[in-house]
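**Q** The feature domain 'Protein kinase' is assigned by Swiss-Prot to 14-272. Marked as ATP binding site by Swiss-Prot on the basis of sequence analysis: I20, G21, K22, G23, A24, F25, S26, V27, V28, K43. The feature active site, proton acceptor is assigned by Swiss-Prot to D136, with sequence analysis given as support. Under its mutagenesis entries, Swiss-Prot includes A303 to R with the note: Blocks calcium/calmodulin binding.
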Amino acid sequence: MATTVTCTRFTDEYQLYEDIGKGAFSVVRRCVKLCTGHEYAAKIINTKKLSARDHQKLEREARICRLLKHSNIVRLHDSISEEGFHYLVFDLVTGGELFEDIVAREYYSEADASHCIQQILEAVLHCHQMGVVHRDLKPENLLLASKCKGAAVKLADFGLAIEVQGDQQAWFGFAGTPGYLSPEVLRKEAYGKPVDIWACGVILYILLVGYPPFWDEDQHKLYQQIKAGAYDFPSPEWDTVTPEAKNLINQMLTINPAKRITAHEALKHPWVCQRSTVASMMHRQETVECLKKFNARRKLKGAILTTMLATRNFSVGRQTTAPATMSTAASGTTMGLVEQAKSLLNKKADGVKPQTNSTKNSSAITSPKGSLPPAALEPQTTVIHNPVDGIKESSDSTNTTIEDEDAKARKQEIIKTTEQLIEAVNNGDFEAYAKICDPGLTSFEPEALGNLVEGMDFHRFYFENLLAKNSKPIHTTILNPHVHVIGEDAACIAYIRLTQYIDGQGRPRTSQSEETRVWHRRDGKWQNVHFHCSGAPVAPLQ
């Protein structure tokens, strides 16, 4: 009988101590390596709760962190899998967040902001040279190595980072934190390294005045501002900022990513590399005051989300079941925090300047209709009823990372592509249908009497002899569609399908089938490679 050997290397080599941070599926604890006595931070991921896709993301994060060795990046020292848990052993950084340190300083000037952004840009440049795009640059991920004066800035959290080849631009999914997202990501266009520079521009703007360039409580309006590049330098606070600093911000917040300054170029900007003569040395007390309010607002919103996670097992981009034993006291805490948030968020003076030239709110409505009825009698109208794959959004939270928007977008893509396939069937358009299907499409369907059918000829028969000639009204309702994303280029959709139609005697009929379609993406296009349909044959086999 074979014996399963369970790895216990982390347990054997490290001693765990107090918690120093928490996430939706992980906790960070201080640890000590027993043989050396050196302190580290262990990110402990509960792998029992992870999906296959989450496992892929974890492997990607570890792979990326192993690549990066720079004085301004939190370094990964070890990556260990044990039964039920994965341990990522990082530098222990004890200086806290950069933004929290700034507000505690007695003196803070433009030159200090220049030194901060220089270190951030050095970290970003190293990432880009190693073919890594961080995708989630924001204040929460900018830490200080220690409490000592002049401690190095450290870039942390590569959970959303991706690997790219050179200056490759592609659609890597909708991911990041709302206030720091670039226009190209919001437009769902191909993107790459320039997204990190855009986020650096937002961070630099905040470093100089203590509030962000783009702001609106309505996330849609916020996104409209970002896509339009609608920011300005209002008086009086910007009057004391040097033109060179504003110039660098403008080059970072350039809408066209091809024209946006690179990390290498930004480090050569006079305001960065010649700060002693170019950047102002004047103390910026108003910036410090605004930054205190900005920090307080970030922390409160973080507390609200953490409480929601605790009380509802809820995270951005995921929908899970709340524990049955949740206390009403915890629920009350959530409501109390929400009320505090409303009070704080309604005060424009609290670290957020109102926009003077924000764009008009224009609504773009996408219909998440999915539709997959039986092969013989496809509907003219399709409806999704009770779509269980609808993913909950968080409450207004511009500092909350959107972790699974890419998966959500892919699910909607699958539904939309399936709808296009059904549209082709509805129209009796075999040519359009064939473009969406793999030439070697396989299927199990009632019409094939339990046999596996391969290729398009079997389906062509129904197009030419039934579908193209059908003129009677048909209505389909799709019940409880589930989309399973399988890696980057595969997905499966399953659903119950009700089809209403008029039979040959003019009587209304309803048929039900349970169906599954498997999709594979090739050359950027989804193709149906297999489907399985249960039930009785819809078309009369005579």
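For all residues, glycine too, the Cβ spot is worked out from N, Cα and C.
Quantities reported herein were computed from a predicted structural model and do not represent experimental measurements.
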**Q** Which chain-mates of V28 (ATP binding site) that are at least 6 residues away have a CB under 8 A from its CB, listed by sequence?
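**A** In sequence order, the residues whose Cβ lies under 8 Å from that of V28 (ATP binding site) (at least 6 apart) are D19, I20, G21, K22, A41, A42, K43, I44.
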**Q** Over the span of the domain 'Protein kinase' (14-272), how high is the average pLDDT in this prediction?
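**A** Computed over the domain 'Protein kinase' (14-272), the mean pLDDT is 93 on the 0 to 100 scale.
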**Q** What number of additional C-beta atoms lies within 10 angstroms of the C-beta atom of K22 (ATP binding site)?
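**A** Neighbour count, Cβ to Cβ under the 10 Å cut-off: 13.
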**Q** According to DSSP, collapsed to three classes, what secondary structure does D136 (active site, proton acceptor) have?
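**A** Assignment for D136 (active site, proton acceptor) reads coil.
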**Q** With the cut-off set at 10 Å between Cβ atoms, which of these recorded positions ends up with the most neighbours? Options: I20, S26, D136.
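**A** In terms of Cβ crowding, the pick is D136.
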